[in-house]
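Take a look at the structure set out below.
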Amino acid sequence: MRKFAYCKVVLATSLVWVLLDMFLLLYFSECNKCEEKQERGLPAGDVLELVQKPHEGPGEMGKPVVIPKEDQEKMKEMFKINQFNLMASEMIALNRSLPDVRLEGCKTKVYPDNLPTTSVVIVFHNEAWSTLLRTVHSVINRSPRHMIEEIVLVDDASERDFLKRPLESYVKKLKVPVHVIRMEQRSGLIRARLKGAAVSRGQVITFLDAHCECTAGWLEPLLARIKHDRRTVVCPIIDVISDDTFEYMAGSDMTYGGFNWKLNFRWYPVPQREMDRRKGDRTLPVRTPTMAGGLFSIDRDYFQEIGTYDAGMDIWGGENLEISFRIWQCGGTLEIVTCSHVGHVFRKATPYTFPGGTGQIINKNNRRLAEVWMDEFKNFFYIISPGVTKVDYGDISSRLGLRRKLQCKPFSWYLENIYPDSQIPRHYFSLGEIRNVETNQCLDNMARKENEKVGIFNCHGMGGNQVFSYTANKEIRTDDLCLDVSKLNGPVTMLKCHHLKGNQLWEYDPVKLTLQHVNSNQCLDKATEEDSQVPSIRDCTGSRSQQWLLRNVTLPEIF
């Protein structure tokens, strides 16, 4: 009898599981039908229907989405809306699975239980429903609940209806408090973030862009660094989400933030000195001279103490370098935490328009940061970008007062101690155009890349591509590239500056006006008939075609 009773229990249990499986199968089948009927970009049904999709669906584990050939034209049209593959994004679950891309040593790290709480501030303007909500769900699903104080969504005057009441209704159902704050008029990223920070309540503010995906274990290492030192500002490794396929690709832990001559943020290899400081342990945070600006965490009170953002800046652009300089020069630390990974959709073009034009806004913002933080080195930037000096940059007295109040260090200290491998040469003999006496043409990098030939073109006096520096190391430099000659008669190419002299060593004679390549013993010459857009290098003759005028060659060295 006992055996028979036992069998009945087993059969009954099995029947329950079979019925449950059938119910779930029917449930998700109906859910998928609902999604097929819903308006593009808008959810249908309740939260469970929206979020739960089988994990073998499109884009799961970060795999690329393939659009069928018959939908390619529609895909291209939809792409224009947000400048990423909106069709692919809408095919992917809002809580899609992602690979764990952390270093193995990161996966076993143990963090304190009493980490500070954070408010996650996300600014959006006409963002796609799928990318915005995927950002929100990734924060909720991959963060310890007790560490998330709230999520603050700041709407920078979006015009799309589904980002109004439907969004507010949706986020009310989530298990984490989500507040939607509306800007009364288009204000830009900087002021919208300031609004979000002002209403936040967490001990830490974490800023994210509206098209991100957080991965497993992303938050704890960020908060742990701030708990260790509240003056530490931390960024995750920014992984790449393809704007074409939404494939998730791990970012490198061997790059950090810098900037070029035009004050554009750039990624550069982590230098050996930083590897030595960490004793080769790649799981330790990297001290970075600058941050990309889209994703970072900062102690809420410290954010106020160091002056938040410069509210005199407009929309977007330059604010990331401004806050980076300020953090370092005023006693803080800026790190990339290599055990934290957050994906970001990198677009090739922006879908947004800016009042007054993008260039005018960025010039104003860069002028403000240069005037407040770069001391005498601002003149280097102005020679590169003379148009910046023509913009009205507003009143900076409060920012200069902040610098005095915080007793911040000079920019020369920053270059020497934080960013000694900066592309700005600290010692140089000339900066500006290099003009050929005979042809009246100037050297021009033509916006070409490494390993390409340097160009020569009519002088335009607008800086930019025609600015070269003859450095104290006797290099002819354009940003991080130096003129290099590896064989007799050229060509003259642009290679990464290595500071080892050799093929990048040039001797300028201020009397003869010649630029002699020391290794080949030949002189820089005008272009030839065979190639009229590149300078040549030939045996030195002293002819006018080998004479060059270096702009500002009498400038004293900057120390």
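A Cβ is built for glycine as well, from the same backbone N, Cα and C atoms used for every other residue.
Annotation for H125 (mutagenesis position): spatial neighbours D155, D156, A157, S158, R186, Y352, criterion Cβ-Cβ under 8 Å with sequence separation of six or more. Looking at Swiss-Prot, the entry for mutagenesis of H125 to Q says: Induces a strong decrease in activity.
Looking at Swiss-Prot, the entry for mutagenesis of H125 to F says: No effect.
Quoted from Swiss-Prot, the note attached to the mutagenesis of D155 to N states: No effect; specificity not affected.
According to DSSP, R186 (substrate binding site) is assigned to coil rather than to any helix or strand. The substrate binding site annotation in Swiss-Prot covers D156, R186, W316, R347, Y352, and the record cites similarity to another entry as its basis.
For D209 (mutagenesis position), the same-chain residues lying six or more positions away in sequence with a CB closer than 8 A to its CB are I122, V123, T135, G294, L295, H344. Quoting Swiss-Prot on the mutagenesis of D209 to N, A or E: Loss of enzyme activity.
DSSP gives D209 (mutagenesis position) a coil state; it is part of no helix or strand. Among the features that Swiss-Prot reports, Mn(2+) binding site is placed at D209, H211, H344.
Listed in Swiss-Prot as a mutagenesis experiment, H341 to A, L, V, K or R is described as follows: Little or no effect. The Cβ of H341 (mutagenesis position) has 28 neighbouring Cβ atoms from other residues within 10 Å, across all protein chains displayed.
The Cβ neighbour count for D375 (mutagenesis position), using a 10 Å radius over every protein chain in view, is 16. The mutagenesis experiment D375 to A or N is recorded by Swiss-Prot, whose note states: Little or no effect.
Residues or ranges marked as domain 'Ricin B-type lectin' by Swiss-Prot: 429-551.
Looking at Swiss-Prot, you'll find the mutagenesis G455 to V noted as follows: Induces a slight decrease in activity. Within 10 Å of the Cβ of G455 (mutagenesis position) there are 22 other Cβ atoms, across all protein chains.
Experimental mutagenesis is annotated in Swiss-Prot for F457 to H, with the remark: Induces a slight decrease in activity. Around the Cβ of F457 (mutagenesis position), the number of neighbouring Cβ atoms within 10 Å comes to 17.
Of W316, H341, R347, all annotated as recorded positions, the residue with the shortest Cα distance to H211 (Mn(2+) binding site) is R347. Rounded to a whole number, the distance between the Cα atoms of R347 (substrate binding site) and G455 (mutagenesis position) is 30 Å. Closest by Cα distance to R347 (substrate binding site), from the mutagenesis positions H341, D375, F457, is H341. In the predicted model, residues of the domain 'Ricin B-type lectin' (429-551) average a pLDDT of 93. For the pair H341 (mutagenesis position) and D375 (mutagenesis position), the Cα-Cα distance reads 35 Å.
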